Amino acid sequence: MEKIFKVTSDSGIHARPATLLVNTASKFGSDINLEYNGKNVNLKSIMGVMSLGIQQNAEIKITANGDDAAQALAAIEETMKNEGLGE
């Protein structure tokens, strides 16, 4: 399963929001990846997410594969919206 988000936060995905996304993803057993600008990283890795330097207005793709993939994507979408990170 996959979902594309547009980053709306003025400061993009910096340390605090990256930590929130990693913590959300880490609650699930599925393999969850984030793709940005041709690079694909494990969404459960803070260093991987931070290495992408995701800016405002960027499009990111999050993919989840596993038994709880749908729940994982729903939780990540909720975190993105609740924290004003993206839509």
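Cβ atoms here come from the backbone N, Cα and C positions, even for glycine.
What you are looking at is a predicted structure, and each value in this text was computed from that prediction instead of being measured.
Per Swiss-Prot, these features apply:
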type: DOMAIN; residues: 1-87; note: domain 'HPr'
type: MUTAGEN; residues: H14 to A; note: Not histidine-phosphorylated
type: ACT_SITE; residues: H14; note: active site, pros-phosphohistidine intermediate
type: MUTAGEN; residues: S45 to A; note: Not serine-phosphorylated. Absence of glucose-induced cry4A expression repression. 60 to 70% reduction in the sporulation efficiency
Considering every residue in the domain 'HPr' (1-87), what is the mean pLDDT value?
97
Kindly report the helix/strand/coil residue split of the domain 'HPr' (1-87) according to DSSP, in that order.
31 helix, 24 strand, 32 coil
